[in-house]
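For reference, the structure discussed in these notes is given below.
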Amino acid sequence: MNTDTFMCSSDEKQTRSPLSLYSEYQRMEIEFRAPHIMPTSHWHGQVEVNVPFDGDVEYLINNEKVNINQGHITLFWACTPHQLTDTGTCQSMAIFNLPMHLFLSWPLDKDLINHVTHGMVIKSLATQQLSPFEVRRWQQELNSPNEQIRQLAIDEIGLMLKRFSLSGWEPILVNKTSRTHKNSVSRHAQFYVSQMLGFIAENYDQALTINDVAEHVKLNANYAMGIFQRVMQLTMKQYITAMRINHVRALLSDTDKSILDIALTAGFRSSSRFYSTFGKYVGMSPQQYRKLSQQRRQTFPG
């Protein structure tokens with residue numbers, strides 16, 4: 001599958017509506033193919049994970065050469081302009097695009113998360129943490145019509161990154177430069193958005209407003225909303241809602257709390273708004289989601 005239509009290149013502007021962007025950016029995408037040289041740099045609001053299986057590849061990330069070694073897992077926040085410049089002998093490469101709100105909801109090393117949101121490129125110390133078989137299976141399962149199978153794949157990818165987090169990693173590009181491309185994300189914007197992401201992650205379950213976020217980073221609210229949407233490619237309100245929905249899904253799956261308690265715990269203040277929002281973002285009612293999750297636990301016991 002090709003996710004380039006969801007991305008911004010250095011010589012084009014993003015014209016998609018925020019609502020259609022959310023539907024694209026909430027999805028996890030996996031490509032498994034031969035790498036190809038990119039004619040220009042591009043950027044997008046997701047976390048990108050690359051694993052070349054049979055040879056090294058070279059990227060230009062924020063105008064710095066980065067060698068991605070065979071068998072190593074490499075990840076970075078893809079709002080930094082990046083371009084694959086040398087495919088070497090590699091014929092088989094996995095490319096994951098992970099929604100930032102999902103990445104930040106997983107129990108990963110806080111230093112790792114901090115490095116990623118501040119523009120560093122991170123590489124696993126160990127090789128062979130992932131096989132082509134797993135990548136192909138996840139790619140197939142993410143397109144399954146069965147919600148339980150799709151969620152199982154997402155859970156397993158989260159565990160893969162948890163293993164990455166625990167098994168040792170190092171930064172291979174520390175983003176000290178301020179070079180930018182025309183129409184791309186400035187270092188100034190990325191810095192402020194990284195602060196906003198941290199604040200939202202800590203406070204999304206409260207009565208959080210856009211003004212609260214803007215005040216935290218000491219920016220005008222309209223300016224804060226503008227740079228957030230430019231970097232993340234969805235609105236701040238959509239992002240906060242996505243964090244809350246992630247929390248709700250976890251509590252529906254893992255606890256027996258009442259649905260109203262769960263909604264309040266995750267930061268929703270109105271029962272009717274919660275039901276409407278959950279249905280819109282997940283495609284089913286909370287009751288249906290809980291039932292599916294319980295069935296999944298019985299089908300795939302931990």
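In case you wondered, yes, glycine gets a Cβ from its N, Cα and C as well.
Just the original residues are modelled here, none of the noted substitutions.
Annotated features in Swiss-Prot:
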- 194-292: domain 'HTH araC/xylS-type' (DOMAIN)
- Asn222 to Ala: No effect (MUTAGEN)
- Arg269 to Gly: No effect (MUTAGEN)
- Ser271 to Ala: 50% reduced activity (MUTAGEN)
- Ser272 to Asn: 75% reduced activity (MUTAGEN)
Roughly how many Å lie between the Cα atoms of Asn222 (mutagenesis position) and Arg269 (mutagenesis position), rounded to a whole value? 24
Neighbouring C-beta atoms (10 Å sphere around the C-beta of Ser272 (mutagenesis position)): 8
Just to be sure I understand, if DSSP states are collapsed into helix, strand and coil, how many residues of the domain 'HTH araC/xylS-type' (194-292) fall in each? 74 helix, 0 strand, 25 coil
Could you give the mean pLDDT over the domain 'HTH araC/xylS-type' (194-292), rounded to a whole number? 91
Cβ atoms within 10 Å, counted per site: which of Asn222, Ser271 has the most, among these mutagenesis positions? Ser271
Cβ-Cβ under 8 Å from Arg269 (mutagenesis position), same chain, 6 or more residues apart: which ones? Ala207
